[in-house]
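As given in Swiss-Prot:
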| type | residues | note |
| --- | --- | --- |
| ACT_SITE | Glu207 | active site, proton donor |
| ACT_SITE | Lys343 | active site, proton acceptor |
| BINDING | Ala41, Lys343, Arg372, Ser373, Lys394 | phosphoenolpyruvate binding site |
| BINDING | Asp244, Glu291, Asp318 | Mg(2+) binding site |
| MUTAGEN | Tyr135 to Ala | No longer forms homooctamers |
| MUTAGEN | Gly138 to Ala | No longer forms homooctamers |
| MUTAGEN | Phe139 to Ala | Significantly impairs homooctamer formation, no enzymatic activity |
| MUTAGEN | Asn140 to Ala | Significantly impairs homooctamer formation |
| MUTAGEN | Asp355 to Ala | Significantly impairs homooctamer formation, no enzymatic activity |
| MUTAGEN | Asn389 to Ala | Slightly decrease in homooctamer formation, octomeric form has about 50% activity, dimeric form has none |
Amino acid sequence: MPIITDVYAREVLDSRGNPTVEVEVLTESGAFGRALVPSGASTGEHEAVELRDGDKSRYLGKGVTKAVENVNEIIAPEIIEGEFSVLDQVSIDKMMIALDGTPNKGKLGANAILGVSIAVARAAADLLGQPLYKYLGGFNGKQLPVPMMNIVNGGSHSDAPIAFQEFMILPVGATTFKESLRWGTEIFHNLKSILSQRGLETAVGDEGGFAPKFEGTEDAVETIIQAIEAAGYKPGEEVFLGFDCASSEFYENGVYDYSKFEGEHGAKRTAAEQVDYLEQLVDKYPIITIEDGMDENDWDGWKQLTERIGDRVQLVGDDLFVTNTEILAKGIENGIGNSILIKVNQIGTLTETFDAIEMAQKAGYTAVVSHRSGETEDTTIADIAVATNAGQIKTGSLSRTDRIAKYNQLLRIEDELFETAKYDGIKSFYNLDK
């Protein structure tokens, strides 16, 4: 039977050693689902609330026992007494949103609500004997995503003196996901060798990318291009580059202040100068995607950037849109950006996540399914990427098990789909003039 008989949450640890929420759901028939909730380092101010305890004597205030209690003492009784079917995802998600009663899930916590939402979906898939991607996407979920591999970490994700948070490679010239993963791995290892030869650090950051002390942004870019060529691939044809600028992390009082991360030599740019700078980088290097190139509240700057390079570069809103359909709708109406980053914990339920992806795709925006810097062994985002035919996934570098787990899950899915599996490569950037 599909009726849920037990919902249980516990406090576990994420990839940074910080507490997070794990939720388990059980049905009458024994179907079971488990979910672990991720956590971000650089967060948009409009994100749903991640509930932390604030007790400095325990986990430095980062405990999640309040969120766990909210699952076990508030959400679980509501689901069990209401005799909800595990197959009724939308009703359960809406019930939790109503039970919270705040616009940002600040009462129960998005980390509590999301854990239940994903665990319910996993239990439903188990009940039906289906893989999660097939339960979520039906027979039409068959497109494997282009991986956006974050091989150099800067900004808030590392101690490297570079303002931009992520430098990514995208193997769009591959013909299968399996091949794209191999290309990325070969480039990653070539990059490590090049860094070692230069006497630079090869320790990795939160998302598995290297965090050496480059001599600035262009040094990082040119070193990555060198690694692509050393691996035997053609930059700008087979492999493109991408940035996550995370501009909100160094924007203050109308100024993009690179010195926050780059020290006394870091530039200070107005919005117009920031647009000019990003355009110069796009003109000089094979860049296909830029995330959060402008501050989340600098909508005039976003408009300028979109008008300037939005026809040839994917401009992804992360802190800008925070997986929120109300904000995304405003962005679509005003021609802001051309893509949305999808992070399940920014909004807090699977239902709202799927609504955001659908809205973006209907408007001709791309949707990039993404991890967080604080991750776990949970692989749900891999299944979501295939279920929604998103075409792109951002889940870190080619090291750290919390990142590799998602890539390995995509390899399994590609194998399961066999001849029906698609990898569209450059065609996944369907709204660009490429």
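Positions of Cβ are set from backbone N, Cα and C atoms, glycine also.
Just so you know, the substitutions we noted aren't modelled in this structure.
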*Among all chains shown, work out which of the recorded positions Asn140, Ser373, Asn389 has the most CB atoms within 10 A of its CB.*
Ser373
*Give the sequence-ordered set of same-chain residues, not counting Asp244, Glu291, Asp318, with Cβ within 8 Å of the centre of the Cβ atoms defining the Mg(2+) site.*
Gln165, Glu166, Phe243, Cys245, Ala246, Ile290, Asp292, Val316, Asp319, Leu341, Lys394
*asked:* Which one is it, among the recorded positions Arg372, Ser373, Asn389, Lys394, that lies nearest to Glu291 (Mg(2+) binding site) by Cα separation?
replied: Lys394
_Neighbours of Ser373 (phosphoenolpyruvate binding site) among the recorded positions Phe139, Glu207, Asp244, Asp355, Asn389 (Cα to Cα, within 10 Å)_ = Glu207
*Relative to the Cα of Phe139 (mutagenesis position), which of the recorded positions Glu207, Asp244, Asp318, Lys343, Arg372 has the closest Cα?*
Lys343
*asked:* Nearest by CA distance to Asp355 (mutagenesis position): which of the recorded positions is it, out of Asp244, Lys343, Arg372?
replied: Lys343
_For the C-alpha pair, I'd like the distance in angstrom between Asp318 (Mg(2+) binding site) and Lys343 (active site, proton acceptor), rounded off._
8
*Where the distance is taken from Cα to Cα, which of the recorded positions Tyr135, Lys343, Asn389 turns out closest to Arg372 (phosphoenolpyruvate binding site)?*
Lys343
